[in-house]
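Annotated features, as they stand in Swiss-Prot:
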- GLU254: active site, proton donor (ACT_SITE)
- GLU483: active site, nucleophile (ACT_SITE)
- GLU254 to Gln: Abolishes glucosylceramidase activity (MUTAGEN)
- GLU483 to Gln: Abolishes glucosylceramidase activity (MUTAGEN)
Amino acid sequence: MTHPDRSAHDLNVPIQHSGRWFQDNLGRTLLLRGINVCGSSKLPTRPYPGSTHLYDDILFWDHRNVSFVNRPFPLEDAHEHFSRLSAWGLTLIRLLVPWESIEHEGPGCYDEEYIDYLRQLIEMMPRYGIKCIIDPHQDTWSRFSGGSGAPGWTFEVAGLNIKHFKETGAAYVHNTNAVPGDPLPMVWPTNYTKLASCTMFTLFFAGDTFAPHRTYQSQSIQQFLNHHFIEAYRHLAERLSDLEAVLAFEFMNEPHPGYIGLDHLDSFDPIMNLLFGDSPTPLQSFALGDGIPQTVDVYIKSWPFPTKKSHDRVINASQTSAWFSGCVWKEHGVWTVDDQGVPRLVNTHYFSKHPKTGEKISFYEDFYKPLVNRYVAAIQSVKKEYYCLVEPLANEKPPVYNEHDHHHNVIFSPHWYDLDSVFYKKFNARMTHDVQCLQRGGNVFSATYFGKRGAKKNYRGQIKNIKEDGLLNMGEKPCIMGEVGIPMDLNNKMAFEDDNYENHVHFMDAIIYALETNLISFTLWNYDVFNDHEYGDHWNGENFSIYSVKKSEEDYMRHDDGNSKLSKKHLYDGGRVLEAVLRPYAAKVAGTPVSAEFNIDTLQYTFSFIPDCKGSTTTEIFVPYFHYGNKTIKTDVSFGRCSYIEEFQTLYHQYELNDPLPKLVTITMGILTTESANSCSVM
């Protein structure tokens, strides 16, 4: 039996696609697995180490003089991290590159030092069989509106004063609020209902429609922002165009419509929006930003609904303005102040109907797709082979693509989390809820599942719906789940004390089971080299990393044998929930995948495919040393034969072309036990 000269998960192959499947140059179907690198890349490294629990009254606001060099990690550490990820079979990296990291100094001023660093980092990837996706990452628009992404100067373009966001309630920024008594982590997503974030997204996607009178340097704000965003990533694409490891550019992480499409402006829908902590209505946000104090509702965590109103409080008693030159929405007649000084809505439907025609607005059709088409065309003008990943709005179906849209090498790339467990930071495998079902109008009884099997059924169904929505709305395109993962600080961080990650393993196993049984490629969230138990991923209280430097130090000391940190034994130091993450998967398939399933309890993996590949008869399955090292592998195959090379962590399945081909080939793999000693085995 002949063997390829590389491992199953080595992606040093040309990657093309046919319909919904990625393929290599031999026509084999590729199922890609990888990781986001990394959460702390949302923050600069200079002038002081970026972390949202840190604040400097001078340096934090000096947003033009920052650097993201060494995000995600210094070049001298790259060998360690790439070696580890390759050994873990996670060879597709979604590389976070926020707009701010490229163009923080000012419009058109690119940080070539940082881009040089990225080039050197990406140049190393082929040695480890790694490819990457460039992710223009953002959360709630920018660091200065409580998230990450856009440069600070974009607020100046819109006329907003970032130093006044706290007093006016325009944004909740952890850096400026990191004192005892403030709301717990997970308050950051509420910025999607706050003035700063909503205004910037509205101007970015639809400023020409909803704010045509507000300009910057004699240009509409929308066109100014769109031009610089697209040009920044087109410039990056040019600088990276000769690097074989760059597979794709994403359009935008978790895009948001801002105010676009809101049917009314006197409240937010609590089913579609997280109300937590201070929760001003859109009208109250307008008034607060314009220096008018407001009494706003304050929400706290509850059950079965995520939050409930606890009390209210007065915001902006100082009558501070968030604007340099007046509220853009008052200027455009959305609201006014009556003779008694009370804010009043003039047109509560302003953002749901076109201001001139009165026609119903569609965010996807009128604003999102046209900009995505422009971006994709710009990126592929540099290199037509680049894939471009397009993400739907969070927890919503994707846009419907028609013949006028840019289809070439466009990939559907949704995200999915168990929002219930992420918000409460609890999981015990006894009960889970289908938040997707609830958001689509289901009731709490039909959306409740019990036990580990129930969790798997719950998640599998949700992922199936997302996949089918993509195929229906965007057409026969591959799907990469761009983000999916679990918080590691579950259940009051008990695992950090007793090192018992059993619940975490069940949680992650149920999620990856849902992905593998739906035959979806994915990049987990996330691998962060700065993760520790106290501050997690160092961004807004999140702690998702499957690697922790704190745990790495403890693991290494626990079984220090004098060998290198990169020896087989130590490559797993620092890993969290690896029992669930590291699992077999058919990476290169000589045909069309039909089904896949891994049993974490028995370590049995079953994979079926239709043997219809014309260019190769070899299927390659990643077999993690973590589970199967120094053990005898047992295989049962319905057709063909198998061999296993432990050094490559790969099980090879082959058949002869001149043999009569069956309709389906099934491969079952596990560990040889005394009970199964009579079965076929490979060493």
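Using N, Cα and C of the backbone, Cβ positions are placed for all residues, glycine too.
At each noted site, the model still has the original residue.
Around GLU483 (mutagenesis position), the same-chain residues six or more apart in sequence whose CB sits under 8 Å from its CB are ASN36, ARG94, ASN253, HIS415, TRP416, TYR417, THR523, LEU524, TRP525, ASN526, listed in sequence order. In this structure, GLU254 (mutagenesis position) belongs to neither helix nor strand by DSSP; it is coil. Within the same chain, residues at least six positions away from GLU254 (mutagenesis position) with a Cβ under 8 Å of its Cβ are GLN138, ASP139, GLU391, ALA394, HIS415. In the three-state DSSP scheme, GLU483 (mutagenesis position) falls into the strand class.
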